[in-house]
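Shown next, in structure tokens, is the structure this report addresses.
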Amino acid sequence: MGKMAAAVGSVATLATEPGEDAFRKLFRFYRQSRPGTADLEGVIDFSAAHAARGKGPGAQKVIKSQLNVSSVSEQNAYRAGLQPVSKWQAYGLKGYPGFIFIPNPFLPGYQWHWVKQCLKLYSQKPNVCNLDKHMSKEETQDLWEQSKEFLRYKEATKRRPRSLLEKLRWVTVGYHYNWDSKKYSADHYTPFPSDLGFLSEQVAAACGFEDFRAEAGILNYYRLDSTLGIHVDRSELDHSKPLLSFSFGQSAIFLLGGLQRDEAPTAMFMHSGDIMIMSGFSRLLNHAVPRVLPNPEGEGLPHCLEAPLPAVLPRDSMVEPCSMEDWQVCASYLKTARVNMTVRQVLATDQNFPLEPIEDEKRDISTEGFCHLDDQNSEVKRARINPDS
């Protein structure tokens, strides 16, 4: 009990300590945290029997959030693989207006579709990924096809070479984010996935944004040793629309800070199926992911991923069947990984991109700009996945 109290106390001290390094101190603390110890006692767990359990100073900030139940029909929710909005739980945080956290609202089995899409479909060309800078378009044309047999029969050993899917760190869809100029442009665009657009628009409508348009997405692929650096998503031209985040696979610690980095962040878990919305005041807050955590239920996948996707789906469903062969590949991947989809609207209604040419800027190769810290066996040592660090 003494060690636990001391650990919680140290987190509380860091969380309330102002100063230039307030965010970074907590980032380092949680990056080095040990699962199953008192290190994580101060992390808010919104999914803990829907009780928003936590013992740190952040737990006192948790409040219930109201959703717009009538804005999404049960039929449309079902088409996206979601429970009726009336059955969702939603939380906010005092001091963070516009922040909404929805613990796993997906129907049993329906997460399978979104995981498969991230690994099998969205990773294909013409979408853009981090491997494009190191390989030809032909080599990255179909990462799934090149990796599926390897993942299906892979052996758990640190010395084996990784498949291309395991080297994947980010994919962009819709308006493709330019990591060098930190801008979007009209001429760097491919059609946004219709199923992901539909899912995003239902969630946005339930949160009060019925006119939200899904125009750009950044998919992040985390290994257990990956991190996402402190940053703000500010490159979109319309900040009045929310940023949506969908998590699948292993859990992660998410840090939500303030407008400046000298404000200490609030720590929370993001589990498989959880959805997070940053809007209004919270749309431009600093945030980061310092730690991906192995499944606390033991080796393998979270329980919410055990139920299979129904073999027969409604004719108008945006969700497609997932074969057991495909899921075997997905499950093998997720045992040591997390996938996150972030969706945003880039332009306001009737808004166009600026006419001035977008100049390419030299890439900043400092550690600050790189977010994923991979292990020593990776051929792609570090991959930048956050827009505005």
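Glycine is treated like the rest: Cβ placed from N, Cα and C.
No substitution from the list is modelled in this structure, which keeps its original residues.
The note that Swiss-Prot attaches to the published mutagenesis LYS3 to Ala is: Does not affect DNA lyase activity.
For LYS55 to Ala, Swiss-Prot lists a mutagenesis experiment annotated as follows: Does not affect DNA lyase activity.
In sequence order, no residues are near LYS133 (mutagenesis position), counting only same-chain partners six or more apart with C-beta under 8 A. Quoted from Swiss-Prot for the published mutagenesis LYS133 to Ala: Reduced DNA lyase activity. Slightly more reduced DNA lyase activity; when associated with A-25. Strongly reduced activity; when associated with A-154.
As annotated by Swiss-Prot, substrate binding site applies to TRP144, TYR175, HIS176, TYR177, ASP233, with the evidence given as similarity to another entry. Residue environment of TYR177 (substrate binding site) contains 27 other Cβ atoms, counted within 10 Å of its Cβ in all protein chains.
In Swiss-Prot, a mutagenesis experiment is listed as LYS154 to Ala, annotated with the note Does not affect DNA lyase activity. Strongly reduced activity; when associated with A-133.
Residues annotated as domain 'Fe2OG dioxygenase' in Swiss-Prot: 208-347.
As a published mutagenesis entry, ILE218 to Leu appears in Swiss-Prot alongside the note: Reduces Fe2OG dioxygenase activity by 50%. The number of other Cβ atoms within 10 Å of the Cβ belonging to ILE218 (mutagenesis position), over all protein chains shown, comes to 21.
Sequence annotations record features per position, and here Swiss-Prot assigns 2-oxoglutarate binding site to ASN220, TYR221, TYR222, ARG338, VAL339, ASN340, MET341, THR342, VAL343, ARG344 based on similarity to another entry. Spatially close to MET341 (2-oxoglutarate binding site) yet at least six residues away along the chain are TRP114, CYS118, LEU196, GLY217, LEU219, SER245, PHE246, PHE248, judged by Cβ distances under 8 angstroms.
Under its mutagenesis annotations, Swiss-Prot gives HIS231 to Ala the following note: Near loss of Fe2OG dioxygenase activity. No effect on DNA lyase activity. Cβ neighbours within 10 Å of HIS231 (mutagenesis position), excluding its own Cβ and spanning all shown chains: 17.
Under the three-state DSSP scheme, HIS231 (mutagenesis position) falls in the strand class. The feature Fe cation binding site is assigned by Swiss-Prot to HIS231, ASP233, HIS287.
Where Swiss-Prot documents ASP233 to Ala as a mutagenesis experiment, the accompanying text is: Loss of Fe2OG dioxygenase activity. No effect on DNA lyase activity. Abolishes ability to mediate oxidation of mt-tRNA(Met) methylated at cytosine(34) to form 5-formylcytosine (f(5)c). Abolished DNA N6-methyl adenine demethylase activity. When other Cβ atoms within 10 Å of the Cβ of ASP233 (mutagenesis position) are tallied across all protein chains shown, the result is 20.
Under mutagenesis, Swiss-Prot gives HIS287 to Ala with this note: Loss of Fe2OG dioxygenase activity. No effect on DNA lyase activity. Within 10 Å of the Cβ of HIS287 (mutagenesis position) there are 24 other Cβ atoms, across all protein chains.
Record note (Swiss-Prot) on the mutagenesis of ARG338 to Ala: Reduced Fe2OG dioxygenase activity. Abolishes ability to mediate oxidation of mt-tRNA(Met) methylated at cytosine(34) to form 5-formylcytosine (f(5)c). Close to ARG338 (mutagenesis position) in the fold, though at least 6 residues off in sequence, lie TYR221, TYR222, SER226, SER247, PHE248, GLY249, GLN250, SER251, ALA252, VAL292, each with a CB less than 8 Å from its CB.
Of all Cβ atoms in the protein chains displayed, 29 besides its own lie within 10 Å of the Cβ of ARG344 (mutagenesis position). Per Swiss-Prot, mutagenesis ARG344 to Ala is noted as: Reduced Fe2OG dioxygenase activity.
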What DSSP gives for TRP144 (substrate binding site), in three states, is helix
Spatial neighbours of ILE218 (mutagenesis position), counting only the binding-site residues TRP144, HIS176, TYR177 and Cα distances within 10 Å:
HIS176, TYR177
Mind tallying the domain 'Fe2OG dioxygenase' (208-347) by DSSP state, helix then strand then coil?
19 helix, 49 strand, 72 coil
HIS231 (mutagenesis position) and TRP144 (substrate binding site), distance between Cα atoms, whole Å
30
Between C-alpha atoms, which of these recorded positions comes nearest to TYR175 (substrate binding site): ASN220, ASP233, HIS287, VAL343?
VAL343
Are there residues of the same chain, six or more positions away from HIS176 (substrate binding site), whose CB falls under 8 angstroms from its CB, and which are they?
ASN127, VAL128, TYR184, HIS188, TYR189, THR190, ALA216
